[in-house]
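K.L.:
Experimental mutagenesis at this site is recorded by Swiss-Prot as LEU319 to Asp, annotated: Low spontaneous pyroptosis-inducing activity. The annotation that Swiss-Prot gives for the mutagenesis experiment TYR398 to Asp reads: Low spontaneous pyroptosis-inducing activity. What Swiss-Prot notes for the published mutagenesis of ALA402 to Asp is this: Spontaneous pyroptosis-inducing activity.
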Amino acid sequence: MPSMLERISKNLVKEIGSKDLTPVKYLLSATKLRQFVILRKKKDSRSSFWEQSDYVPVEFSLNDILEPSSSVLETVVTGPFHFSDIMIQKHKADMGVNVGIEVSVSGEASVDHGCSLEFQIVTIPSPNLEDFQKRKLLDPEPSFLKECRRRGDNLYVVTEAVELINNTVLYDSSSVNILGKIALWITYGKGQGQGESLRVKKKALTLQKGMVMAYKRKQLVIKEKAILISDDDEQRTFQDEYEISEMVGYCAARSEGLLPSFHTISPTLFNASSNDMKLKPELFLTQQFLSGHLPKYEQVHILPVGRIEEPFWQNFKHLQEEVFQKIKTLAQLSKDVQDVMFYSILAMLRDRGALQDLMNMLELDSSGHLDGPGGAILKKLQQDSNHAWFNPKDPILYLLEAIMVLSDFQHDLLACSMEKRILLQQQELVRSILEPNFRYPWSIPFTLKPELLAPLQSEGLAITYGLLEECGLRMELDNPRSTWDVEAKMPLSALYGTLSLLQQLAEA
């Protein structure tokens, strides 16, 4: 289920009518996006079951990586425009049953959300982009660019932004009112009873003037000291990376195996020179070679003719195996390290920026300084010598990636779950939803098992239902029934991975 900000941003983009505009999902991004700001997109996810599709604003702009220029770059402002998006839904139902006992139930439900905002569209004209491309990269290359090169990131530039002109309040409220009556014939007459239940939920979010609701981007391509701002998203930012996809055509006639996906490979990854890979790329595409170098869930499987293997992303067992392997590695860390991780992640859950900073440091394999809870994790990892024979950062990054797939509201609920120590019960409940429905692309009704709901109790159940609702499932506290939605599969998978690894840390 999209957040309030994401829902309004998507509706605004539809109203503007531009397919190239990307709606903003997170509040943190809305505060950092500006014209010329550089965006970072990670190359691959560590999971086969979710992806990090968001473009993350970095703390730099084009001006920070290029040689200074005396020319003044202008922008074109279109607007102001006024946009109002208000939706009110009301539902009413009545039901009566008479099987010796007369029972009647009536209910009303209403949903009300929306906003009213003023915005303008700020665009960088093409001639200004051409002026940028005439400037050279700073020498020496900025350190953050070196970090992005090491990670294999793709970089983009914001060229158009939809900005708020005034402060705006987004609101969301829902209510459910249920009235029930019962009549029972007894020996001396008729007994009657009735009850009523009312549930109201309200949320509000204030957006500050200048925040960006949507944006357009172009690919940043770096060749030696020159830059290119391109409309082609298929290029790599750092052109010295070697693309395995470039080798596929050359190897097609020589190999009987098929790759499930393409991977960008740096020649140093396999201790091979770039010359070796260019001269004999087929040696690096054999099933035997890939089996030894790709993760288990990405390995190539060649079946005899006539046999069909179910795609791994449609089998819940593959997700379980993937998560289990990460838990097994995480469990090798000392209890002290796991304790620090648990409480540090708990402290960072309400700060998406802090989580992203920790991921950046871990991906760089850097011993650089980081303040706060993230720094505590890095320091503890450096002090601990029990992991000389395995890479402890892989399961940590896997956990952080899974957390980052979830919404800011889910982060709040996760923090409550960690404090109440109900992670195991939640993990079992999520598993009970995913396991029977994982392979189905259509809507299927399901009922949550009472024995899985009972241990959560009232407050824990409300927290858990909130986590499920944010994944895209329609949940009601008074009703264990819901309907499977394939759009909920990815966030539910990320939630399952998050709960599983956090539970390992909790019980260490």
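Think of each number as a place in line: the chain as shown, counted from 1.
Every residue gets a Cβ built from N, Cα and C, even glycine.
Original residues throughout; no substitutions modelled.
Explain the structural surroundings of these features, please.
P.N.:
Proximity of LEU319 (mutagenesis position) to non-local residues of its own chain (separation of 6 or more, Cβ distance below 8 Å) is seen for PHE49, LEU434, PHE438, SER493, TYR496, GLY497, given in sequence order. In the three-state DSSP reading, LEU319 (mutagenesis position) counts as helix.
Take the CB of TYR398 (mutagenesis position) and look out to 10 A: across all protein chains shown you find 23 other CB atoms.
In the three-state DSSP classification, ALA402 (mutagenesis position) falls within a helix.
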